Structure formats: C-alpha cells, structure tokens
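Down below is the structure, laid out as structure tokens.
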Amino acid sequence: MPAATVDHSQRICEVWACNLDEEMKKIRQVIRKYNYVAMDTEFPGVVARPIGEFRSNADYQYQLLRCNVDLLKIIQLGLTFMNEQGEYPPGTSTWQFNFKFNLTEDMYAQDSIELLTTSGIQFKKHEEEGIETQYFAELLMTSGVVLCEGVKWLSFHSGYDFGYLIKILTNSNLPEEELDFFEILRLFFPVIYDVKYLMKSCKNLKGGLQEVAEQLELERIGPQHQAGSDSLLTGMAFFKMREMFFEDHIDDAKYCGHLYGLGSGSSYVQNGTGNAYEEEASKQS
C-alpha cells in the first residue's frame, strides 16, 4: 500500500465524556502496532499579548504562547494513528476528543469561536457533555501514547498544540523559560516531526495545512478546522512528503524535536513581533 493512500472507509470517532474510557481502551491496543501519532488541537484563539522587554523575538514568541495557553482552555484534540508505512488501523484511525468548554464562563477570541462554530463545533454539547481535561490526562499518561520513545508524533506548526497538551498533562501553567518548556516536551513527546518545520527543506511547498495538502494532492476526510480531520490530513502530509522529498527517511538529527516558530525553529520570524500566532491561527486556512 503506498504511503498515505486515502481509504474512504476511514472513520473519525467522536469522543465525549460518556465514551472516553471505552475509546481509550481501544487506543491502548492500537498504539502497539500504529506508533505514528498525528495530532492537532482546536483552541479559542489568542486573547493576550505579553508586555515588557524580551531577550529576542524568539523569546517574545514563546511568552506570547505561554500567556495565552495559561489563560485559555483546549476545545478539541485530534489523534490519528498510522504505522511506519503510513497505513491506518482497520476501522477507526482517528479519535476526536471534545473537551468541556463554556462560552459563558471561559475566555476566548470572538473570531476564533465564530470560525469553529462555522466549522461545526457544537459548543452547547461541549458545555454539557465535554471531557474533563484532568481525567483525560490521567488516562493519556497510562495509554502508552506519551512518555514513550517508540512513539513518533506528527504535527503542523504545533507550538500551541503541544503547549495545551503539556498544560493538561502537568496540570499546571507552562514554564516561564522556553528551555524548560522544551525539556518537558522531550519528556512527554521524545520524537516529534513538525510538518511545517520539514517544509523548509521541501522545494515549492508553502502555506497552511490545507494549502500544503492541495499541493500534495491529498484528499481531506471530514470537516476542515476540526481537530480529527486536521490530524488525519497532517499524517497524510507527513508520509507523502517523506516519500517525495526525503526518500522515505527523515534525518532525526536535523528535524526531530523542532517546532516551527519556537526555539531553533523560530529563525523564520525576523520582521517584528506578534506574527507567529497569526500564522498559527490560520494554519489550516
């Protein structure tokens, strides 16, 4: 089977509080053979800017991420499981976790909520039937999906995505220093390939996830701007790029563990502060 072939029998499983335990049991089995985990989140935008002096633009970008992740709540998490060849498990390949979120009580950016509502996010259901993040974290910690060097995470411009996951897993605010953030990141997610970071070595590939998918001639399954569909498309893009641009081998020393827009992946931002989130927010447009 060629890498990242689309099989329309793929199902995206919706996970709410009522079926969380049952679906996490399935994931504990799936991860044994399908150890490539493509991930995406949906979150309520950006509501704050850090103030003060910053050592560098890279430092500013991390502080921008930190203050927003600390203030806001995750809305959705999508996880798609694939094997070394880019093949999916039979039946369900993608789980979309829907978290508790209350438009009356929780902070958000209005434009982000409008986009997510248009994309089919059911905020009333999130309020009434959403998953509690702390309980989800307990299940994820023992799932074999995190804290495992054999699991390879695939993402797209994913500083904020991993920021929210680290906040959930540690049940605390993000560390003040970016170096400490990357230390925690390596603990929970020892192997990460950020597709947007890989694109730096791919001639002519540019833009957000949807634009990249179109350039790679990939067909989306499910609605854009929902975490399940976006995680599935991220996984497809990784395997298609690996085949087309990397001769089916990614140099870990060069690419593993780098997040586009943060740390060593932040050199692309040279024209002032504040633009990394804007690109992040429109990454699937």
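Every residue gets a Cβ built from N, Cα and C, even glycine.
Unsubstituted: the structure retains its original residues.
Record features (Swiss-Prot):
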BINDING   Asp40, Glu42, Asp230  divalent metal cation 2 binding site
BINDING   Asp40, Asp161, Glu278  divalent metal cation 1 binding site
MUTAGEN   Lys203 to Ala  Severe decrease of interaction with BTG4
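Shown here: features listed in Swiss-Prot, placed on the structure.
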{"residue": "Asp40", "record": "divalent metal cation 2 binding site", "Cβ within 10 Å": "31"}
{"residue": "Glu42", "record": "divalent metal cation 2 binding site", "Cβ within 10 Å": "27"}
{"residue": "Asp161", "record": "divalent metal cation 1 binding site", "Cβ within 10 Å": "29"}
{"residue": "Lys203", "record": "mutagenesis position", "Cβ within 10 Å": "6"}
{"residue": "Asp230", "record": "divalent metal cation 2 binding site", "Cβ within 10 Å": "32"}
Quiz item: Quick one: Cα separation, Glu42 (divalent metal cation 2 binding site) versus Lys203 (mutagenesis position), in Å?
Solution: 29
Exercise. Out of the recorded positions Asp40, Lys203, Asp230, give me the one sitting nearest to Asp161 (divalent metal cation 1 binding site) by CA distance.
Key: Asp40
Quiz item: Could you give the Cα-Cα distance between Lys203 (mutagenesis position) and Asp230 (divalent metal cation 2 binding site), in whole Å?
Solution: 23
